[in-house]
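Colleague: Checked Swiss-Prot, it gives:
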- MET29 to Val: In strain: Clinical isolate 149 and O2:K1:H+ / MT78 (VARIANT)
- GLU54 to Val: In strain: Clinical isolate 149 and O2:K1:H+ / MT78 (VARIANT)
- THR210 to Ala: In strain: Clinical isolate 149 and O2:K1:H+ / MT78 (VARIANT)
Amino acid sequence: MSNKNVNVRKSQEITFCLLAGILMFMAMMVAGRAEAGVALGATRVIYPAGQKQEQLAVTNNDENSTYLIQSWVENADGVKDGRFIVTPPLFAMKGKKENTLRILDATNNQLPQDRESLFWMNVKAIPSMDKSKLTENTLQLAIISRIKLYYRPAKLALPPDQAAEKLRFRRSANSLTLINPTPYYLTVTELNAGTRVLENALVPPMGESTVKLPSDAGSNITYRTINDYGALTPKMTGVME
C-alpha cells in the first residue's frame, strides 16, 4: 500500500474518531441536561372513559434555567391528534417549579369501547438562552419526553392486573408471536427464550406482535410486563398455543 493511501486511511480514521467523540459528548450533555432539567411525573397516562380530565405533573429540577414547555398528543401513528386536548399547551417554567398539565377528552365517545386505544403524550422542553451570550457556535437543544397515553373504556371484560398472565405464544423457525386475547395493551419486557434475550414488544389488545427468534433459542419462554404504574410485574412462564 502506498504512503498516500496509508495517509488517507489514517485521516479517515482520525475523522471518524473525532466525530464519534463529538456525538458521545453531545449525548452525555443531553442526558445530563434531561436529568437536571424537566421531568414528568409518570411514565404513562391511563385515561379512564367518562373522566373529565387527567393530570400530568411537570417539574423543572434545574434551579438556574427557565424552559418553554410545549405539549401535545399524537395518535398511535405519531400524527398530532385533537381528540385529546392538553392545557396549557405552551408556557414558561422557571427553575425549581412544578406545573400540572391537564389532558381533556374530546373524543365524543368515538373510540372503541371494547378495548384500549393508544395515543402518545409529548412534552417538549426548550431551554431559554441569554442573548448576550449567544454566538454563532451556540447549540440549543430541545428535549422531548414522549410517553404512552391509554384511553381505557369502562367495564372491560377483565381487570388490568390479570391481563399479563393471559398472554400466549406461538413459535416458528425464526420468530416468536405474542398473542394478546385481552382488551389491554401489554408492554412485554425481559422476554427470554431459554438463555437468549429477545426484543421488547408492545402487543395490542386482541392482537399479535412478532419478535425475531435466534436459531439457538431455548424452548422455555419467560417474560415480564410493565403495569399501569410503570413497575415490572413478576416473571411469568410463557404458555404456547
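Note that Cβ sites are derived from N, Cα and C of the backbone, with glycine treated the same way.
What's the neighbourhood like for each of these?
Modeller: Long-range Cβ neighbours of GLU54 (variant position) (same chain, at least 6 residues apart, Cβ-Cβ under 8 Å): VAL45, ILE46, TYR47, PRO48, ARG102, ILE103.
For THR210 (variant position), the same-chain residues that are 6 or more apart in sequence and have a Cβ closer than 8 Å to its Cβ are SER175, LEU176, THR177, LEU178.
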